[in-house]
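These notes are about the structure you will find just below.
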Amino acid sequence: MKYSVMQLKDFKIKSMDASVRASIREELLSEGFNLSEIELLIHCITNKPDDHSWLNEIIKSRLVPNDKPLWRGVPAETKQVLNQGIDIITFDKVVSASYDKNIALHFASGLEYNTQVIFEFKAPMVFNFQEYAIKALRCKEYNPNFKFPDSHRYRNMELVSDEQEVMIPAGSVFRIADRYEYKKCSTYTIYTLDFEGFNL
């Protein structure tokens, strides 16, 4: 879900209180996260690690049911695979997706991947990255020399809220069910995918 401006401002104000940060940190620790994993969640907001194995272990044990359509802008290397005429796609890394179609359009546009290709799919189980990343930001302790930590925290929470990101584990298998054209500023190709299973 997308958080309101008032909710994010409330998170920011409360996160200025050390006791609130400590309470949220304890909540994450009680859910099985360690401090390094909490930092990894924050790192993933802007840049996923090259090695997804650690991230994959984090999300596999925290999947929740999902019945909503997901959207993903397709990067160039995946577009090349699609051009080979395949029917089955197995993701060998953790896959990010959004509940917001416009986020996928942005990533597929010339502003990011410049592929004009999007996936539309459902995954029965997802990791709610948005929820945990917001919590990780709310409990983050910044270096004392870091300037404007609360503004930085707020901007990152805005980004996480806007992207409405979830993740699915590496080894997720989908079948290409359909393909159609979609026009918005430019013409996009949207592939609809049916979930086949987890090859974990």
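Cβ atoms are placed via backbone N, Cα and C, with glycine included.
Copied over from Swiss-Prot:
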type	residues	note
ACT_SITE	E165	active site
BINDING	R72	NAD(+) binding site
MUTAGEN	R72 to A	Complete loss of enzymatic activity in vitro
MUTAGEN	S109 to A	Complete loss of enzymatic activity in vitro
MUTAGEN	Q116 to A	No effect on enzymatic activity in vitro
MUTAGEN	F127 to A	Complete loss of enzymatic activity in vitro
MUTAGEN	N128 to A	No effect on enzymatic activity in vitro
MUTAGEN	Q164 to A	No effect on enzymatic activity in vitro
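The structure, with features from Swiss-Prot marked on it.
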residue	record	contacts (Cβ under 8 Å, 6+ apart)
R72	mutagenesis position	V95, S96, A97, S98, A104, F107, I118, F119, F121
S109	mutagenesis position	G73, Q116, C185, S186
F127	mutagenesis position	I58, I59, R62, L63, V64, V166, M167, I168, P169
N128	mutagenesis position	R62, V64, V166
Q164	mutagenesis position	M1, K2, S98, Y99, D100, I103, Q130
E165	active site	S96, A97, S98, I103, F129, Q130, A133
Count the Cβ atoms, other than its own, that fall within 10 Å of the Cβ of Q116 (mutagenesis position), considering every protein chain shown.
20
Reduced DSSP assignment, R72 (mutagenesis position):
strand
